[in-house]
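For reference, the structure is listed below as structure tokens.
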Amino acid sequence: MKTVTVKDLVIGTGAPKIIVSLMAKDIASVKSEALAYREADFDILEWRVDHYADLSNVESVMAAAKILRETMPEKPLLFTFRSAKEGGEQAISTEAYIALNRAAIDSGLVDMIDLELFTGDDQVKETVAYAHAHDVKVVMSNHDFHKTPEAEEIIARLRKMQSFDADIPKIALMPQSTSDVLTLLAATLEMQEQYADRPIITMSMAKTGVISRLAGEVFGSAATFGAVKKASAPGQISVNDLRTVLTILHQA
């Protein structure tokens with residue numbers, strides 16, 4: 001299986017990498033949050049752009065991205081607009097979503113973009129090609145904050161992302177029971193052992209699914225999300241606790 005290298009970080013080998021999400025409404029809070037995050041122990045900075053108020057002003061968005069890049073130049077920067085339909089803060093049209101991601105790619109400020117699988121097949125394929133032409137990696141994602149589908153469906157979605165040439169397929173699902181967590185873990189393992197030729201990220205959300213955020217190295221998830229301050233999704237634990245547990249499991 002091939003790994004994915006972003007800056008000096010190799011994703012897909014060793015302990016799962018820690019991603020943290022920065023959620024800020026304006027330039028001033030981007031700046032203050034960035035300074036606070038700089039002291040934390042994590043591997044990838046995700047900027048959740050859907051929390052940013054001045055979205056229609058592309059110059060303002062890119063000015064904020066520049067602050068993040070300059071404050072943490074060594075950290076891979078993942079640009080993510082999470083749509084309202086997948087649990088994000090704002091709803092925008094598909095055209096605006098694609099344009100925003102293309103602007104991020106064009107800026108040269110971001111290392112990775114998050115691209116939602118169910119944006120539309122043609123738009124997804126074109127945006128992946130555009131990102132790769134500009135040396136930007138793509139995390140292709142799907143989120144369900146209500147339920148966990150059958151393992152076959154989870155695997156089918158991850159394989160579709162892989163077929164669309166995502167660098168890293170990602171799926172996050174809400175469990176309604178502990179057995180749903182086992183379904184997610186079993187699907188992750190089957191994907192990793194039988195189909196994946198690149199790193200994948202999977203997680204079961206909420207308190208019920210916390211084990212999935214810790215056991216990635218066992219079942220085949222290459223990264224996990226932790227919280228510096230406020231969790232960006234239910235079930236995230238603090239980066240310090242997360243690093244401790246990931247290290248224990250890695251060294252066991």
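Yeah, the Cβs are placed from backbone N, Cα and C, and that goes for glycine too.
Cβ neighbours of W47 (3-dehydroquinate binding site) (same chain, under 8 Å, six or more residues apart in sequence): S21, L22, A64, A65, L68, L77, L78, F79, T80, V110. Among the features that Swiss-Prot reports, 3-dehydroquinate binding site is placed at S21, E46, W47, R48, R82, R213, S232, Q236.
While the structure shown retains the original residue, Swiss-Prot records the mutagenesis experiment H143 to A with this note: Loss of dehydratase activity. Its Cβ taken as reference, H143 (mutagenesis position) is surrounded by 22 other Cβ atoms within 10 Å in the chains shown.
Summarising the annotation, Swiss-Prot assigns active site, proton donor/acceptor to H143. In the three-state DSSP assignment, the secondary structure recorded for H143 (mutagenesis position) is strand.
Experimental mutagenesis is annotated in Swiss-Prot for H146 to A, with the remark: It retains full catalytic activity. Neighbour list (H146 (mutagenesis position), Cβ cut-off 8 Å, at least 6 residues apart, same chain): M174.
The mutagenesis experiment K170 to A is recorded by Swiss-Prot, whose note states: Loss of dehydratase activity, but it is still able to bind substrate. Counting only same-chain residues at least 6 apart in sequence, those with a Cβ under 8 Å from the Cβ of K170 (mutagenesis position) are D114, V139, M140, S141, N142, M161, I200, I201, T202.
Feature annotation from Swiss-Prot assigns active site, schiff-base intermediate with substrate to K170; the stated evidence is experimental evidence.
DSSP assigns M205 (mutagenesis position) to coil, not to a helix or a strand. M205 (mutagenesis position) has a Cβ environment of 25 other Cβ atoms inside 10 Å. In Swiss-Prot, the entry for mutagenesis M205 to L states: It has little effect on the catalytic efficiency and affinity for 3-dehydroquinate. The structure shown retains the original residue.
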Which residues, sitting 6 or more apart from R82 (3-dehydroquinate binding site) on the same chain, put a CB under 8 Å from its CB?
R48, D50, G88, E89, D114, E116, H143
Between the binding-site residues R48, R213, whose Cβ has more other Cβ atoms within 10 Å than any of the rest?
R213
Work out the three-state DSSP category of Q236 (3-dehydroquinate binding site).
coil
Where S21 (3-dehydroquinate binding site) falls in three-state DSSP terms
strand
